[in-house]
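For reference, the structure discussed in these notes is given below.
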Amino acid sequence: MVSSKQTQLKKGKQPSWIEMYLPKEVRPYAHLARLDKPIGSWLLAWPAFWSVALAADLESLPKMLAIFGWWAVWIRGAGCTINDYFDRNFDKKVERTKSRPLASGAVSPAQGLWWLAFQLFIGLGVLYQFNVLTLALAIVHVPFVFAYPLMKRITYWPQAFLGVMISWGALLGSSALKGSVVPSIAYPLYISSFFWTLVYDTIYAHQDKVDDAKAGIKSTALRFGDATKMWISWFGVGCIAALVIGGLILNIGLPYYVFVAIATGQLVWQIFTVDLLSPLDCGKKFVSNQWFGAIIFTGILLGRLFP
């Protein structure tokens, strides 16, 4: 039998750290949680990190970032697992996804559900140290995580639902530190993250648009078609406008706006240079969004340090 490492080498791919360092029995579960592809965890974590950076004092900041980073890794893994569970029959028809553990049979549906329960337990467990509101918000978030994969079957706007779900950390960060969802902190960040998600996940959806159309999977990529760049340009405007308005409300220092300007340039670069006919380029532009999140986070910190 050819090992997964040998198969990857034959396809011209370098084996990930999962193949190199994890026991064979564990590898399918690590792949199911996309532990070798951290971009999804970053995208879930950044709204929480932004909110924490605005709400926390410098002494508590490292601990809070570690807690929400842990939460993001495991909840994102749970989201990938439930997505693959619901989509396992569709994934078999899509070139990019047919080798996923549930689609390929490396993990059975029952095993996938047990793995899902474990990830939710670990991800939510770390939040038990916070107030009741924060824990309640985290629990309310879970049905949105479960529902997202189903949206691709009923609407051409699943990316909007993803924006609602993946921006949740903006609410949790202020709640955990302030005891309530502080509107001046949480709402501008949530709105900005929502529009940002519409930009990057529409680009992401263009990778699979041909296979998705054949399989009956809906997306904004298929909805917008040749008008995609116009649509995501307006979403980008909404994202940046919310960040600027939030900064003005909180009276954040000048460095924040400098970094928002840099992030704007990064977003403009994505939108105007992405080749929507190239799955490879769409994937690269999607992954580059980890840097957009980092730029905004840096701007928030410096804006608070140098008001």
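Using the three backbone atoms N, Cα and C, a Cβ is placed for every residue, glycine included.
What you are looking at is a predicted structure, and each value in this text was computed from that prediction instead of being measured.
Swiss-Prot lists ARG76 to Ala among its mutagenesis entries, and the accompanying note reads: Reduces activity 99%, decreases affinity for 4-hydroxybenzoate 4-fold and increases affinity for geranyl diphosphate 4-fold. The Cβ neighbour count for ARG76 (mutagenesis position), using a 10 Å radius and every protein chain shown, is 26.
Less than 8 angstroms from the CB of ASN83 (mutagenesis position) sit TYR148, PRO149, each of them six or more residues away in the same chain. According to Swiss-Prot, the experimentally introduced change ASN83 to Ala is described as follows: Reduces activity 99% and decreases affinity for 4-hydroxybenzoate 21.5-fold.
Looking at Swiss-Prot, you'll find the mutagenesis ASP84 to Gln noted as follows: Loss of activity. DSSP assigns ASP84 (mutagenesis position) to a helical segment in the three-state reduction.
The 10 Å shell around the Cβ of ASP84 (mutagenesis position) contains 25 further Cβ atoms across the protein chains shown. Experimental mutagenesis is annotated in Swiss-Prot for ASP84 to Glu, with the remark: Reduces activity 85% and decreases affinity for 4-hydroxybenzoate 3.5-fold and for geranyl diphosphate 6.5-fold.
For ASP84 to Ala, Swiss-Prot lists a mutagenesis experiment annotated as follows: Reduces activity 98%.
For the mutagenesis experiment ASP87 to Ala or Glu, the note given by Swiss-Prot reads: Loss of activity.
Listed in Swiss-Prot as a mutagenesis experiment, ASP91 to Ala is described as follows: Loss of activity. Classification of ASP91 (mutagenesis position) by DSSP places it within a helix. Note: ASP91 (mutagenesis position) has non-local neighbours ASP84, THR97, LYS98, ARG100, LEU102, ALA103, i.e. same-chain residues 6+ apart with C-beta under 8 A of its own C-beta.
Classification of ARG153 (mutagenesis position) by DSSP places it within a helix. ARG153 (mutagenesis position) has a Cβ environment of 14 other Cβ atoms inside 10 Å. Quoted from Swiss-Prot, the note on the mutagenesis of ARG153 to Ala is: Reduces activity 18%.
Here the residue is the original one, but Swiss-Prot notes a mutagenesis experiment at this spot, GLN207 to Ala: Reduces activity 97%. Sequence-distant contacts of GLN207 (mutagenesis position), defined by Cβ-Cβ distance under 8 angstroms and a gap of at least six in the same chain, are ARG96, PRO279, CYS282, GLY283, PHE286.
Cβ neighbour count for ASP208 (mutagenesis position): 20 (other Cβ atoms within 10 Å of its Cβ, all protein chains included). Mutagenesis annotation in Swiss-Prot: ASP208 to Glu, described as Reduces activity 99%; the structure shown retains the original residue.
What Swiss-Prot notes for the published mutagenesis of SER219 to Ala is this: Reduces activity 85% and decreases affinity for geranyl diphosphate 5-fold. Non-local contacts of SER219 (mutagenesis position) by the CB criterion (under 8 A, 6+ apart in sequence, same chain) comprise LYS152, TYR156, PRO158, GLN159, THR202, ALA205, ASP208, LYS209, ASP212.
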- Just jot down the residues in the same chain as ASP87 (mutagenesis position), at least 6 apart in sequence, with C-beta under 8 A of its C-beta; none if empty. THR97, ALA103, PRO149, LYS152
- List the Cα distance (Å, whole number) between ARG76 (mutagenesis position) and ARG153 (mutagenesis position). 21
